[in-house]
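Engineer: Submitted below is the structure of interest, expressed as structure tokens.
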Amino acid sequence: MSDYKSTLNLPETGFPMRGDLAKREPGMLARWTDDDLYGIIRAAKKGKKTFILHDGPPYANGSIHIGHSVNKILKDIIVKSKGLSGYDSPYVPGWDCHGLPIELKVEQEYGKPGEKFTAAEFRAKCREYAATQVDGQRKDFIRLGVLGDWSHPYLTMDFKTEANIIRALGKIIGNGHLHKGAKPVHWCVDCRSALAEAEVEYYDKTSPSIDVAFQAVDQDALKAKFAVSNVNGPISLVIWTTTPWTLPANRAISIAPDFDYALVQIDGQAVILAKDLVESVMQRIGVTDYTILGTVKGAELELLRFTHPFMGFDVPAILGDHVTLDAGTGAVHTAPGHGPDDYVIGQKYGLETANPVGPDGTYLPGTYPTLDGVNVFKANDIVVALLQEKGALLHVEKMQHSYPCCWRHKTPIIFRATPQWFVSMDQKGLRAQSLKEIKGVQWIPDWGQARIESMVANRPDWCISRQRTWGVPMSLFVHKDTEELHPRTLELMEEVAKRVEVDGIQAWWDLDAKEILGDEADQYVKVPDTLDVWFDSGSTHSSVVDVRPEFAGHAADMYLEGSDQHRGWFMSSLMISTAMKGKAPYRQVLTHGFTVDGQGRKMSKSIGNTVSPQDVMNKLGADILRLWVASTDYTGEMAVSDEILKRAADSYRRIRNTARFLLANLNGFDPAKDMVKPEEMVVLDRWAVGCAKAAQEDILKAYEAYDFHEVVQRLMRFCSVEMGSFYLDIIKDRQYTAKADSVARRSCQTALYHIAEALVRWMAPILSFTADEVWGYLPGEREKYVFTGEWYEGLFGLADSEAMNDAFWDELLKVRGEVNKVIEQARADKKVGGSLEAAVTLYAEPELSAKLTALGDELRFVLLTSGATVADYNDAPADAQQSEVLKGLKVALSKAEGEKCPRCWHYTQDVGKVAEHAEICGRCVSNVAGDGEKRKFA
């Protein structure tokens, strides 16, 4: 028997079947770095229209976690897809380097500034620590396959950036948005510093919930208001609070002007409460026998005075819109030094902003004899006992409620009035302008707009000053006596900025005021405060984007971060940009959800459900992590677990196998010489290229809309359904058995070449390592890297006007599916082994029959059977299988007649008819020794 194996065009490629990504990717990264791939891309894209994705700086502390990976991978997918779409899309990664977490780390190791080290030495240690953290995170980000200017990232602690942050503040001051005030701010007693809103987290806390009676100063005036004369005992207005420790700072009681307030007689006294809450309050304080003596509107009680239960002064009733009927009594204890609402209403009524609490959270001397020096949270019980002793406590119980805590210490924080610097939301219309700017931004998902609008509409003035060591100095001089800013503040800030640009922030602390103030130095003092770190990152649109040469003065097109950044970076950037320039710093804002485990639980070391990106890369490779990110809908929570990553690895194998099949069958194909013109190609091959064209349209649309899970789904459908289960199956016969240089085979290879050129580019933004690997095995002249080019433009399809158009092949796909069902059943019944042992007869109604007949003898190649006949639908025998999908089709199967050809495996009647090739069929003889078979359709 002759060996015909050598006459077959068997697939062959050096592209490995197994990805072995964890082993191969580091080598590719080394090549990318040695070649300066990022620089090559920049050179290739020079002069193109720009798309700038501005990197929100992660904090330079600790190792990267799965959330960081999601964020950086999403950014990288966008930057690479924009590059392929013809944009110059530079990516400059950044880090947030100042602030409390770094101070705390340095304190743990070296002690607080001023203990073992001077403040200057402490700052140097902080800078050193941040630099090591940046290096560690940078290695991991690079390992993810993220391309960017990693050699020249921006750091908020770069001297030039520090200087530009000071300049940003100067611009805001110049535009009239800064003011100073003793306002209640979030204060952490452990940090001994004010906190930004974004540094506050909420946890459940148990507090005493108390109802307290404030006795009326003028009892008769109240009786007159309620039009009653018979009242048994004193009259009091009752407040409810869960922060008894704030009562020493009480300066008023707020009531709602439009609520009805009832005078209620209880045992031995009368109390005033919101009428709608009488029943719930009576229940709470355990009173069953009570009488409502009268009611008035809250507005009637304005400015009546009530005695503080233990502080020895009286306080007014005032009117406030913040009073609700959700809980309590309808009368709100008001301490302007301990709450933003209280402060606002206190300003309106000219109340004292009393703050009896020191920075360490203990009462200042002279507050009250039993409270001086006591921690406020320990004081609750003392205050409750005091109220009981004075007969003012109506009720006390323990209550669990959501309470603001420090994001770093996880300990409860307080509102505390301290002298601070604020960016005003309203004195120069910043709130109104910001709300206007929000409307001009595209928010993805679109619910982001309502979220940030509500935050901007309701937020207080932004406290930008901090009492910290490691931060950008505010660089202000204020008059010793008046505390007014120096009249040449902007000029002086620029002078400081120039020095900081050379020597870093230490230049401010080293600065002797005389150097720039001269004789005025004795009248002014340096403000010791540093800027909130959210000011650092929030001003990067100015300190980084406006000055980096690769951005060429263009504003950022996109900011992309986790959904917690509406109140964080998106907010601070919007505030600063609008205050500086009157406009938003971004055109699009995209947010992604948080990572959770397979059961939807938050990642937590204590639960042990965290997924380490480093582990995933070391076991499965970065491309699997990237594919998981892309295939997950980032608009909600992003679930990740070993099982979910295993599914991503399965999808990866399907894509890799498709790419490998294409490469293996392009063996010996030179596009410069062997390409077949579209009009000369086999129709099925043109259909396949058309499938790629349709897929590309969908994929590019999805990339444009940032719907990466749609990209992956469409890519999978193309690989699995259109190619894997139809086209690639059909062409194996022609590809392997046709004459090597025949039009039949070269047509097929031409299609595979076009498909591979498109596929490798679709993959590149997501499966960057694998795309680079595939690129290296593709035939033909090309640039060194897939990332420097654009989407493939060589695709074409069938015209609708052709008889065998897309609709024709869609119907053929259905016919093939129906035939497969019949073959599967026959295999199960042991009637045939493989599909080539079968011959089928298709009983079709006229319209379908005409289509099937048009394929002639090539119909059997589409159906993967050795024989295929078309007959009239009405002639179908009883055992023919009726199609469920195509009503005008029945399928009958019989065992193929003739012998099996050992070369092509088809069963035919003409095996051995040619003496020189007695073992193979006539078609194979033609392909081995003759002119080769001709194919028109399939």
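Quick reminder: no glycine exception, Cβ is built from N, Cα and C everywhere.
So Swiss-Prot lists the following for this protein:
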- E561: L-isoleucyl-5'-AMP binding site (BINDING)
- K602, K605: ATP binding site (BINDING)
- C901, C904, C921, C924: Zn(2+) binding site (BINDING)
- G94 to R: 6000-fold increase in Km for isoleucine and 4-fold increase in Km for ATP, with no effect on activity (MUTAGEN)
- T241 to A: Nearly the same editing activity as the wild-type (MUTAGEN)
- T242 to A: Abolishes editing activity against valine, with little change in aminoacylation activity; when associated with A-250 (MUTAGEN)
- T242 to P: Abolishes editing activity against valine, with little change in aminoacylation activity (MUTAGEN)
- T243 to A: Abolishes editing activity against valine, with little change in aminoacylation activity (MUTAGEN)
- T243 to R: Abolishes pretransfer editing (MUTAGEN)
- N250 to A: Abolishes editing activity against valine, with little change in aminoacylation activity (MUTAGEN)
- H333 to A: Alters the specificity for hydrolysis of the aminoacyl tRNA ester, with no effect on pretransfer editing (MUTAGEN)
- W421 to A: Abolishes translocation from the aminoacylation site to the editing site, without effect on aminoacylation activity and posttransfer editing; when associated with A-183 (MUTAGEN)
- R587 to C: In strain: MRE-600; AA sequence (VARIANT)
- F594 to L: In strain: PS102 (VARIANT)
- G724 to V: In strain: EM20031; AA sequence (VARIANT)
- F787 to L: In strain: MRE-600; AA sequence (VARIANT)
Engineer: Residues other than C901, C904, C921, C924 within 8 Å, Cβ to Cβ centroid, of the Zn(2+) site?
Structural biologist: T737, P902, R903, W905, H906, T908, V911, I920, G922, R923, V925
Engineer: Counting distance between Cα atoms, which of the recorded positions T241, E561, R587 is nearest G724 (variant position)?
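Structural biologist: Closest by Cα: E561.
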Engineer: Select the most exposed residue of G94, G724, where exposure means the fewest other Cβ atoms within 10 Å, treating these as the recorded positions.
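Structural biologist: With the recorded positions G94, G724, fewest surrounding Cβ atoms within 10 Å: G724.
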Engineer: Please report the distance from the Cα of E561 (L-isoleucyl-5'-AMP binding site) to the Cα of K605 (ATP binding site), rounded to the nearest angstrom.
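Structural biologist: Each residue's Cα considered, E561 (L-isoleucyl-5'-AMP binding site) and K605 (ATP binding site) end up 23 Å apart.
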Engineer: For the mutagenesis positions T241, T242, T243, N250, which one has the sparsest Cβ surroundings, going by other Cβ atoms within 10 Å?
Structural biologist: T242
Engineer: Minimum Cβ neighbour count within 10 Å among the binding-site residues C904, C921, C924: which residue?
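Structural biologist: Comparing Cβ neighbours within 10 Å for the binding-site residues C904, C921, C924, C904 has the fewest.
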Engineer: Select one residue from H333, R587, K602, K605: among these recorded positions, choose the one with the most other Cβ atoms within 10 Å of its Cβ.
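Structural biologist: That would be H333, with the most Cβ atoms nearby.
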Engineer: Provide the number of Cβ atoms within 10 Å of the Cβ of F594 (variant position), excluding the reference atom itself.
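Structural biologist: So the number of other Cβ atoms within 10 Å of F594 (variant position) is 15.
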Engineer: Using Cα coordinates, what distance in whole Å links T242 (mutagenesis position) and K602 (ATP binding site)?
Structural biologist: 29
Engineer: Using a Cβ-Cβ cut-off under 8 angstroms and a sequence gap of six or more, which residues of the chain neighbour F787 (variant position)?
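Structural biologist: Correct list: L37, I41, K80, G83, L84, L147, A764, S768, D772.
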Engineer: Closest of the recorded positions to K605 (ATP binding site), Cα to Cα, picking from G94, N250, W421, C904?
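Structural biologist: That would be G94, nearest by Cα distance.
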Engineer: Sorry to bug you, but what's the C-alpha spacing from N250 (mutagenesis position) to K602 (ATP binding site), rounded to the closest Å?
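Structural biologist: Their Cα atoms are separated by 40 Å.
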Engineer: Rank aside, I only need the closest one: which of the binding-site residues C901, C904, C924 has its C-alpha nearest to that of R587 (variant position)?
Structural biologist: C904
Engineer: Going by Cα-Cα distance, pick out whichever of the binding-site residues C901, C904, C921, C924 is nearest to G94 (mutagenesis position).
Structural biologist: C904
